[in-house]
Amino acid sequence: MVLSGEDKSNIKAAWGKIGGHGAEYGAEALERMFASFPTTKTYFPHFDVSHGSAQVKGHGKKVADALASAAGHLDDLPGALSALSDLHAHKLRVDPVNFKLLSHCLLVTLASHHPADFTPAVHASLDKFLASVSTVLTSKYR
């Protein structure tokens with residue numbers, strides 16, 4: 001999926017507003033995913049997936065950091081996410097559908113925290129960005 005200049009601008013602006021809340025939003029999105037799609041918990045058998053868990057917060061930070069890195073490398077998502085793609089495809093063997101589920105939960109989380117900024121254009125740009133990230137993360141499954 002090709003990101004337009006407007007998409008890139010919207011993504012960078014949105015990530016700028018997320019600022020120091022990335023880890024918090026990442027954890028909240030994971031909690032939403034676990035609650036809405038309980039089968040996703042099977043990938044975290046060693047985690048305490050309850051609300052406020054230190055393990056969920058830690059993984060939420062990893063998710064947020066990876067997305068922040070991707071947002072900073074919009075012209076080279078495959079390069080920026082190559083190691084993460086290898087990890088999820090070959091070691092963790094995460095079902096690709098789970099990236100879409102987490103993406104949806106991230107969009108809901110961002111919209112709930114920034115309703116005034118979550119315009120239809122920003123929503124579309126972030127959705128395209130997360131779909132592009134998901135595509136890159138699943139590229140090594142083939």
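The backbone N, Cα and C atoms fix where each Cβ goes, glycine too.
So, quick note: what you're seeing has the original residues, none of the substitutions.
Over in Swiss-Prot, the protein carries these features:
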BINDING   HIS59  O2 binding site
BINDING   HIS88  heme b binding site
DOMAIN    2-142  domain 'Globin'
VARIANT   GLY26 to Val  In allele chain C(1) and in strain: NB
VARIANT   VAL63 to Ile  In allele chain C(1) and in strain: NB
VARIANT   SER69 to Thr  In allele chain B(2) and in 1 BALB/C strain sequence
VARIANT   SER69 to Asn  In allele chains A, C(2), D(2), F, G(1) and G(2) and in strain: C57BL
VARIANT   GLY79 to Ala  In allele chains F and G(2)
Arithmetic mean of per-residue pLDDT over the domain 'Globin' (2-142): 94
Largest tally of Cβ atoms lying within 10 Å of a Cβ, found at which of the binding-site residues HIS59, HIS88: HIS88
Cα distance (Å, whole number) from HIS88 (heme b binding site) to HIS59 (O2 binding site): 14
Fewest other Cβ within 10 angstroms of its own Cβ, chosen from the variant positions GLY26, GLY79: GLY79
Nonlocal neighbours by CB distance (under 8 Å) for SER69 (variant position), same chain, sequence gap 6 or more: ALA80, LEU81
Chain-internal residues near VAL63 (variant position), provided their CB is under 8 angstroms and they sit 6+ positions away: GLY26, ALA29, LEU30, LEU102
